[in-house]
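Noted in Swiss-Prot for the protein shown:
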type	residues	note
ACT_SITE	K100	active site, charge relay system
ACT_SITE	S180	active site, charge relay system
ACT_SITE	S204	active site, acyl-ester intermediate
MUTAGEN	T31 to I	More active on the (S)-enantiomers of mandelamide and lactamide than the (R)-enantiomers; when associated with N-437
MUTAGEN	S181 to A	Significantly decreases activity on mandelamide
MUTAGEN	G202 to A	Increase in KM values for aromatic substrates, but not aliphatic substrates. Active against lactamide but not against mandelamide; when associated with H-207 and E-382
MUTAGEN	S204 to A	Abolishes activity on mandelamide
MUTAGEN	Q207 to H	Increases activity on lactamide, does not affect activity on mandelamide; when associated with E-382. Active against lactamide but not against mandelamide; when associated with A-202 and E-382. More active on the (S)-enantiomers of mandelamide and lactamide than the (R)-enantiomers; when associated with S-316 and N-437
MUTAGEN	S316 to N	More active on the (S)-enantiomers of mandelamide and lactamide than the (R)-enantiomers; when associated with H-207 and N-437
MUTAGEN	Q382 to H	Increases activity on lactamide, does not affect activity on mandelamide; when associated with H-207. Active against lactamide but not against mandelamide; when associated with A-202 and H-207
Amino acid sequence: MRHPVDMPEKVGTDAKRLFAQPEHLWELTLTEASALVRHRRITSRQLVEAWLSRIADFSELNAFISVDAAAALKQADSYDHYLEAGGDPLPLGGVPIAVKDNIQVVGFANTAGTPALSKFFPTCNARVIEPLLKAGAIVVGKTNMHELAFGTSGYNTAYHIPGVIGVRNAFDHSCIAGGSSSGSGTAVGALLIPAALGTDTGGSVRQPGAVNGCVGFRPTVGRYPVDGITPISPTRDTPGPIARSVEDIVLLDSIITGALPAEVPAAESIRLGVVDQLWADLSEPVRKLTEDALRKLEQQGVQIVRVSMSEIFEMSHAVSMPLALHECRSALTEYLSANETGVSFDELVAGISSPDVRTIFEDYILPGRLGELEGQSVDLEQAYATAMKDARPKLIQSFEFLFKEHQLDAIIHPTTPDLAIKSNPAATSFEAFARMIRNADPASNAGMPGISLPAGLSQQEGLPVGIEIEGLPGSDARLLSIANFIESILGRGPTPTRSGVESKISM
């Protein structure tokens, strides 16, 4: 198998674009930056300095929990010297990336966004990190997140600059950045870093990608290793990348998996299902932009098939919370012990800072209850057993039947039904959480891959909208190739400007 660095520049990629230098180096995509360093047009130090400066200029976003500038610059200098000495270039050689703070990276604390783990410095990297480091990537910092990954707002009361709580949106600093990979989303969207890793249980890579105007990819569960990642639900969890282009996502995926990318398909060969239920009850800006995107694809020859899954939300609800709430306790307990964190499960829970996350643990996970039904407490263990035995297989079979019956490559829908909401305690409500995950959660519960792409900016609010495609488990290569085609029609995501957003930040 050929290593990505040995391949010729991507078919269809404009060489002039790859080697063109923008006014600011932090405007480069991951692919562009790696090409410029590889061909000695710029140095790794220049790149790292540019993005470190950008990170410092946008501290009000609360995008990072930790940054190690000295170590990053030392690695950059080392790589520059390596190339000067005639070393063979690496696929990501000398290019900075960021990593969500629940994915272990040696040299950084792995807090999972919670105070009890603030002093936990792992002795080994998460397995998904290893191929990226071997490819020459430089981890400059760990990104902020919804505490313990249990939410979609990024309103983390433990890690923030003075006076500004919550990870903030790249396009409007008064709004949320999505979650739980909040910092990874806003860091890429605000051009603080060209790419970042996050984790996705029910939309936690795709939502931050969508609301920050970038691309977020959730692979099939099991495609990327999860060793060394603070868990929620082993059945549903997966790491995934966020970047500014599908090209960058494909590059990262090929490095992590060692697989060569699939050819970009012809429009006429693509069949996308529009599930009615996932297009209902949308906010007007989301509806307009995503319907416009669908029309553009259809005009190019993509086959759009209208389909229905009348019980999609009911089936998903029967799986989603039972799995996350029940699996969390045992998975976290095992993780804390196996990775020698020095913190017990009880100590972890006692230190939770964010009120919404504390409520989840104290009212549901610790007592082993799912809630109430007709005045009676619902036993969590029984709900989990039912979900695994009946509800999840039914959901998976329903997707398989839909794809087979209509000969679909993927389904397509708005990533989130609404624009990013204001960043405040109300953003942590269960109602806000349920609304944010509504469209991305069902396929997550079936272990399916999905990728969110930018569909444009809302006209009045100036906020990004995402459109997502999801395929059956194992269809990642085909899904990424379709995403490449879609991006060629819709264009890449917008770039935020600082003018007009500084005054919006809620202190």
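In case you wondered, yes, glycine gets a Cβ from its N, Cα and C as well.
Residues as originally present; substitutions not included.
Worth saying up front: this structure is predicted, and the values here are computed from it rather than measured.
Counting other Cβ atoms within 10 Å of each Cβ, the mutagenesis positions S181, Q207, S316 show the lowest value at S316. Of all the recorded positions listed (T31, S180), T31 has the fewest other CB atoms within 10 A of its CB. Secondary structure at Q382 (mutagenesis position), as computed by DSSP, is helix. Using a 10 Å Cα-Cα cut-off from K100 (active site, charge relay system), the mutagenesis positions that qualify among T31, S181, G202, Q207, S316, Q382 are S181. Considering only the mutagenesis positions T31, S181, Q382, the residue whose Cα is spatially closest to the Cα of Q207 (mutagenesis position) is S181. Considering only the mutagenesis positions G202, S204, Q382, the residue whose Cα is spatially closest to the Cα of S181 (mutagenesis position) is S204. The mutagenesis positions shown are T31, G202, S204, S316, Q382; of these, the one with its CA atom nearest the CA of S180 (active site, charge relay system) is S204. Cβ neighbour count for S204 (mutagenesis position) (all protein chains, 10 Å cutoff from its Cβ): 35. Classification of S204 (mutagenesis position) by DSSP places it in coil, neither helical nor stranded. Fewest other C-beta atoms within 10 angstroms, among the recorded positions K100, Q382, are seen around Q382.
In this structure the C-alpha atoms belonging to T31 (mutagenesis position) and S204 (mutagenesis position) are separated by 24 Å.
Closest by Cα distance to Q382 (mutagenesis position), from the mutagenesis positions G202, S204, S316, is S316. Note: the CA-CA distance between S316 (mutagenesis position) and G202 (mutagenesis position) rounds to 10 Å. Listed in sequence order, R236, S320, A324, I437, A440, D441, S444, N445 are the same-chain residues six or more apart from G202 (mutagenesis position) with CB atoms under 8 A from its CB.
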